Amino acid sequence: MSFTEKPAVTKERKEFYSKLESHDLAPLWEVLNEVVTTKPKSNCAPHLWEFEVAKEFLMEAGTLITAKEAERRVLILENPGLKGLSRITTSLYAGLQLILPGEVAPTHRHSQSALRFVVDGGGACTSVDGERTTMQVGDFVITPPWAWHDHVNDSDKPMIWMDGLDLPMVTLFDTSFAEGYGEDIQEITRPNGDSLARYGANMLPVDFKQKGLSSPIFNYPYERSREALEAMKKANEWDPCHGLKMQYINPLDGMAAMPTISSFIQLLPKEFRTQTYRSTDATVFSVIEGQGKTRIGDKVFFWKAKDTFVVPSWYPVEHEASSDAVLFSYSDRVAQQKLGFWRESRN
């Protein structure tokens, strides 16, 4: 017996297994090599979604159903290896949400942690627990678990962002709760930008008391993130596997900005090719700027601004930028690290 071989099935064993089944029992040795694998094994598949194709379908959806009727008008980025499960990886969800000028996505809250990464348009607002923020392309916005949130588009342009949630994790633990607010728009009790000013300047209020596990900042503006990357670029210090890669953090503890999802931004200079890398956290990428290609296992995907692609767990990956490129990404790394599962391999 080993982790790669199953014991032979004899007539006597087969009869025994049939008797076990009628009593809701099963022999571990028949499935051990499937539940304890020698390396990560998943149905999650490498894939790329072209934004222009998805946008066309989103705009068509906008003619068929309102944001209010749908609660959230979203097209799920469903991994082709995980059909029917509403997942982009085994543990994470992704979707593209459209909100048209004048529309409101009503206030609600739920157990799931959510991120919004703005892909197209600009000027729409998200409100979280009494504070409203105006969103622009490249902004990383957090909705903590059980926080009231709504979306309003007072601009004259459609806006599309990527939703990233830990839906499969919450489903795994059977811990999903959700409720509506009763009104479309929640009461605004704090000025726009309050949380960034209060917690995003290397200071904290003297009487601060932590609430929850998420970052108290809920909008990380792309303008500031891009400036940081540009300044660090001058040092000419490039990680061979990542280029210049930074993690969005919770200023209270320096850890990931969200309790179950790690989020990153990275710069790949023109003609930079990363060395082979793999890690156990399947990762979703959204291209902010530039173009290039990524080899995932034995497949090569060519990408450009606004496209989305996914790298499954433990697949070897190499990025190559044909122009200066900036990528946003998110994964379940922080959850894996807290549980002692996470592993990486370079070269």
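Start at 1 and count along the chain as shown; that gives each residue its number.
Heads up, the Cβ atoms here are built off N, Cα and C, so glycines get one too.
Summed and averaged per residue, pLDDT over the domain 'Cupin type-2' (96-163) gives 98. Under the heading domain 'Cupin type-2', Swiss-Prot lists 96-163, citing sequence analysis as support.
Listed in Swiss-Prot as a mutagenesis experiment, Tyr17 to Cys is described as follows: 1.6-fold increase in relative activity towards gentisate. DSSP classifies Tyr17 (mutagenesis position) as helix under the three-state reduction.
Swiss-Prot lists Val36 to Ala among its mutagenesis entries, and the accompanying note reads: Loss of activity. In the three-state DSSP classification, Val36 (mutagenesis position) falls within coil.
A 10 Å cutoff on Cβ-Cβ distances gives Asn43 (mutagenesis position) a total of 13 other Cβ atoms nearby, all chains included. Among the mutagenesis entries in Swiss-Prot is Asn43 to Thr, noted as: 3.2-fold increase in relative activity towards gentisate.
Under its mutagenesis annotations, Swiss-Prot gives Ser113 to Pro the following note: Loss of activity. Taken residue by residue with DSSP, Ser113 (mutagenesis position) is part of neither helix nor strand, so it is coil.
Under its mutagenesis entries, Swiss-Prot includes Asp120 to Lys with the note: Loss of activity. Cβ neighbour count for Asp120 (mutagenesis position): 19 (other Cβ atoms within 10 Å of its Cβ, all protein chains included).
Where Swiss-Prot documents Gly123 to Asn as a mutagenesis experiment, the accompanying text is: 25% decrease in activity. Around the Cβ of Gly123 (mutagenesis position), a 10 Å sphere holds 14 further Cβ atoms from the protein chains shown.
Quoted from Swiss-Prot, the note on mutagenesis experiment Asn153 to His is: 1.8-fold increase in relative activity towards gentisate. Under the DSSP three-state reduction, Asn153 (mutagenesis position) is assigned to coil, being neither helix nor strand. Sequence-distant neighbours of Asn153 (mutagenesis position) (same chain, six or more apart, CB under 8 Å from its CB) are Ile99, Leu100, Pro101, Gly102, Glu103, Val104, Gly123, Ala124, Cys125, Met159, listed in sequence order.
Within the same chain, the residues at least 6 positions away from Tyr181 (mutagenesis position) whose Cβ sits under 8 Å from its Cβ are Pro106, Thr107, His108, Arg109, Trp148, Asp150, listed in sequence order. For the published mutagenesis Tyr181 to Phe, Swiss-Prot gives the following note: 4.6-fold increase in relative activity towards gentisate. Also increases relative activities towards 3-methyl-, 4-methyl-, 3-bromo- and 3-fluorogentisates.
Here Swiss-Prot describes Tyr181 to Asp or His as a published mutagenesis experiment; the accompanying note says: Does not improve specific activity towards gentisate.
The local packing around Glu223 (mutagenesis position), expressed as other Cβ atoms within 10 Å of its Cβ over all shown chains, amounts to 10. In Swiss-Prot, the entry for mutagenesis Glu223 to Ala states: No change in relative activity towards gentisate. The structure shown retains the original residue.
The annotation that Swiss-Prot gives for the mutagenesis experiment Val284 to Ile reads: 2.6-fold increase in relative activity towards gentisate. The Cβ of Val284 (mutagenesis position) has 24 neighbouring Cβ atoms from other residues within 10 Å, across all protein chains displayed. A strand conformation is recorded for Val284 (mutagenesis position) in the three-state DSSP classification.
The note that Swiss-Prot attaches to the published mutagenesis Lys338 to Tyr is: 1.5-fold increase in relative activity towards gentisate. Taken residue by residue with DSSP, Lys338 (mutagenesis position) is part of a helix.
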From mutagenesis positions Tyr17, Val284, Lys338, the one whose Cα lies nearest Glu223 (mutagenesis position): Val284
Of the mutagenesis positions listed as Tyr17, Ser113, Val284, Lys338, the one whose CA lies nearest the CA of Asp120 (mutagenesis position): Val284
Helix, strand and coil totals (DSSP H, G, I; E, B; other) for the domain 'Cupin type-2' (96-163): 0 helix, 44 strand, 24 coil
Count of other CB atoms lying within 10 Å of the CB belonging to Val36 (mutagenesis position): 9
